[in-house]
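Asker: My questions will all concern the structure given below.
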Amino acid sequence: MNQKTILVLLILAVITIFALVCVLLVGRGGDGGEPSQLPHCPSVSPSAQPWTHPGQSQLFADLSREELTAVMRFLTQRLGPGLVDAAQARPSDNCVFSVELQLPPKAAALAHLDRGSPPPAREALAIVFFGRQPQPNVSELVVGPLPHPSYMRDVTVERHGGPLPYHRRPVLFQEYLDIDQMIFNRELPQASGLLHHCCFYKHRGRNLVTMTTAPRGLQSGDRATWFGLYYNISGAGFFLHHVGLELLVNHKALDPARWTIQKVFYQGRYYDSLAQLEAQFEAGLVNVVLIPDNGTGGSWSLKSPVPPGPAPPLQFYPQGPRFSVQGSRVASSLWTFSFGLGAFSGPRIFDVRFQGERLVYEISLQEALAIYGGNSPAAMTTRYVDGGFGMGKYTTPLTRGVDCPYLATYVDWHFLLESQAPKTIRDAFCVFEQNQGLPLRRHHSDLYSHYFGGLAETVLVVRSMSTLLNYDYVWDTVFHPSGAIEIRFYATGYISSAFLFGATGKYGNQVSEHTLGTVHTHSAHFKVDLDVAGLENWVWAEDMVFVPMAVPWSPEHQLQRLQVTRKLLEMEEQAAFLVGSATPRYLYLASNHSNKWGHPRGYRIQMLSFAGEPLPQNSSMARGFSWERYQLAVTQRKEEEPSSSSVFNQNDPWAPTVDFSDFINNETIAGKDLVAWVTAGFLHIPHAEDIPNTVTVGNGVGFFLRPYNFFDEDPSFYSADSIYFRGDQDAGACEVNPLACLPQAAACAPDLPAFSHGGFSHN
């Protein structure tokens, strides 16, 4: 081969290499070799989508920071200079405890929503502690109209029949601080010898923390609380590190200097005082168990012991979200509703419409309850009525990518509680659409003809979470394309524990060297104001029965034929079902309007609950949460029965401000505006796998609202997400199967916002 030929070949090789390099560079970005980027997915809904927000959409919106500020300014002017900031208030002070939305009367709200009447006055409800009056009391004041208040109306007598006794008031944060100061500065030094020996006691107990129990006493009028002491484990759950010491603090007096320790409990024995405990310890009469203050092998921490792995799965919206959130109003192609938070009762939704038709006026959490057992006084007496602490008040910021999908829409919540200025919980709600990874319906046919039809289950979810001391509750409202609404709550967080001593098998399981996981029940109560094709509804119960019969074509043989039983429930007592009693498998509210097939249009209440036994009715405090006895009760709706519980029930369950059982007074429920009251709950016997945290798996309960002859067929039949193809069609063609278009329709990268967290203090 001559040199000329070699030169030509070299030139051709160089040209080929250059061409290949150019091809490679075309496929790479112009930033020095990074791979080309997919376009970002749209971050907003396409403008052509049909859903819109009606002008009256903010009727149920929680109060804004500006409204809260205006109410507080007005109350300060009207109540005078003696008003103290609740953040620093002592029991003998006057202070504004809370301000929140006063919900409008239903008749006025519907007149506005449905008939265009002027909106009802926007009002606030304030709870005020009057500790400086000759007869200290608690008052409820309605303030309006907002945003420029001009009147204040005391509704305490109207709603409760008289002034609210002062001992029923919730415990302020300042009161807890004063109790801690009393315990650590005045009381614990009296037992410093024992505490040094057992618990690595430091000056004024700085390595220890207290945890409250409730209710506070044994009879109406008491205000005496058992406090457990725990190691203060930084960055982890102290709830698992009980040191075995519990103190009964009487804090009824208006002057904290007069508060006393009524009883002491230490590792299985009772004492009259810490001084007595110390004296017996010095005399060698106390059996002391030395408890390490560094946890048990780190299993108490939520920090993973392994490094991060590959990124987990991520759902995104390839063509932008298919819903919108404006203020408190959510709208999608199927659903519209308003959402909010009661400061004490927690999450609630209003004016729920499916394809434009109202199904529900209100679904709201009313109360949550945890009843404990154990062989220590704190464990055996604890009945946490969480509304007394505040399921809205203790709502927490939602952590993007853990508490909700990373790309969910996050909404803040403004509140005014124990403060003179409003605060904000960032990311208190999340709203998202989610593919459940499950078909809502489907059929694959190989019989006579060949076809497939189905619809992926895609739901719209609004979520919030509350952390009540050790437990975290997840509150979900799920909207399904079939017209069903699902209400679900989950429990997670840390278990409440007790110091391990004596015969503990009756009260739970040992979960670490010195820790008993104490048995308890969880229950939550919900108000469901269904308006099924109008305000006039009836309650129907349907079930099944096997009826013996002779076989028609062979009379000598017997057959058990399955039949449907139907019964109209006409009185409240008929529609009140106790926990553990037989409940109709189908119970639904129906209108006097029929569907195409002649059946009354109805919505079924389907419960998913495995509640523990309710507190026996002969208990002195059972009236304080009498709703717990009923898995379901349907009553006439009344404005004077807005809630099944009260923020004041926690501290006086013996003479409760609201007794739900009074709602069930055997009035007619035929053709009336009705409310269904639903209880969901479960028994929790803590076990080793509850360490470090209880998991949500298997610890979620709730109920469904499902259409029952409300439509003429399944409304999801009309879903644009439906898939259908025959055996003689090309299922890989876009015009046949929309899923075949995904490689093009979803060829985008989700626009992930930078991670942020709402923080650990509210601003």
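All residue numbers here begin at 1 and follow the chain in the order shown.
Cβ coordinates are placed from backbone N, Cα and C, and glycine is handled just like the others.
Every residue here is the original one, so none of the noted swaps is modelled.
According to Swiss-Prot, the protein has these features:
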ACT_SITE  Asp386  active site, proton acceptor
ACT_SITE  Tyr471  active site, schiff-base intermediate with substrate
BINDING   His520, His522, His684  Cu(2+) binding site
BINDING   Asp529, Leu530, Asp531, Asp673, Leu674  Ca(2+) 1 binding site
MUTAGEN   Met211 to Val  Increased activity towards 2-phenylethylamine, and decreased activity towards methylamine and benzylamine; when associated with N-394 and G-469
MUTAGEN   Tyr394 to Asn  Increased activity towards 2-phenylethylamine, and decreased activity towards methylamine and benzylamine; when associated with V-211 and G-469
MUTAGEN   Leu469 to Gly  Increased activity towards 2-phenylethylamine, and decreased activity towards methylamine and benzylamine; when associated with V-211 and N-394
Asker: Which whole-number value in Å describes the distance between the Cα atoms of His522 (Cu(2+) binding site) and Asp673 (Ca(2+) 1 binding site)?
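Answerer: Taking the Cα atoms only, His522 (Cu(2+) binding site) lies 30 Å from Asp673 (Ca(2+) 1 binding site).
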Asker: Name the secondary structure element type, per DSSP in three states, that contains Asp531 (Ca(2+) 1 binding site).
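Answerer: In three-state terms, Asp531 (Ca(2+) 1 binding site) counts as coil.
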Asker: Just checking the recorded positions Met211, Tyr394, Leu469, Tyr471, His520, His684: which sit within 10 A of Leu674 (Ca(2+) 1 binding site), CA to CA?
Answerer: none
Asker: Among Asp386, Tyr394, His520, these being the recorded positions, pick the one whose CA is nearest to that of Leu530 (Ca(2+) 1 binding site).
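Answerer: Closest recorded candidate to Leu530 (Ca(2+) 1 binding site) by Cα: Asp386.
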Asker: Which of the three DSSP states, helix, strand or coil, fits His520 (Cu(2+) binding site)?
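Answerer: SS state of His520 (Cu(2+) binding site) = strand.
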Asker: What's the CA to CA span in angstrom from Asp673 (Ca(2+) 1 binding site) over to Asp386 (active site, proton acceptor)?
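Answerer: One finds 29 Å between the Cα atoms of these residues.
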Asker: Nearest by CA distance to Tyr394 (mutagenesis position): which of the recorded positions is it, out of Asp386, His520, His684?
Answerer: Asp386
Asker: Write down the Cα-Cα distance for Asp386 (active site, proton acceptor) and Tyr471 (active site, schiff-base intermediate with substrate), rounded and given in Å.
Answerer: 11
Asker: My understanding is the cutoff is Cβ-Cβ under 8 Å with a sequence separation of 6 or more in the same chain; which residues meet that for Asp531 (Ca(2+) 1 binding site)?
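Answerer: Residues satisfying the criterion: Arg358, Leu359, Val360, Tyr361, Asn537, Asp673.
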Asker: Excluding His520, His522, His684, which residues of the same chain place their Cβ within 8 Å of the centroid of the Cβ atoms of the recorded Cu(2+) site?
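Answerer: Sorted by sequence, the hits are Ala370, Ile371, Tyr372, Ala491, Val519, Thr521, Gly612, Gly681, Phe682, Leu683.
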Asker: If you skip the near sequence neighbours and keep only those at least six away, which residues in the chain come within under 8 angstroms of Met211 (mutagenesis position), Cβ to Cβ?
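Answerer: In sequence order, the residues whose Cβ lies under 8 Å from that of Met211 (mutagenesis position) (at least 6 apart) are Phe227, Gly228, Tyr230, Phe238, Phe239, Leu469, Asn470, Ser496.
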Asker: When you measure from the Cβ of Asp386 (active site, proton acceptor), which residues in the chain that are at least 6 apart have a Cβ under 8 Å away?
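Answerer: Residues satisfying the criterion: Glu367, Ala368, Leu369, Ala370, Ser466, Leu468.
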Asker: Please determine which of the recorded positions listed here (Leu469, Leu530, Leu674) has the lowest count of neighbouring CB atoms within 10 Å.
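Answerer: Looking at the recorded positions Leu469, Leu530, Leu674, the Cβ with the fewest others within 10 Å is that of Leu469.
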Asker: Just to verify a number: CA distance, His520 (Cu(2+) binding site) to Asp529 (Ca(2+) 1 binding site), in angstrom, no decimals.
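Answerer: The separation of the Cα atoms works out to 30 Å.
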Asker: Taking DSSP as the reference, which of helix, strand or coil describes Asp673 (Ca(2+) 1 binding site)?
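Answerer: Its secondary structure by DSSP: coil.
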Asker: Around the Ca(2+) 1 site recorded as Asp529, Leu530, Asp531, Asp673, Leu674, what other same-chain residues have a C-beta within 8 angstroms of the site's C-beta center?
Answerer: Val360, Tyr361, Val528, Val532, Leu535, Asn537, Leu589, Arg637, Val675, Ala676
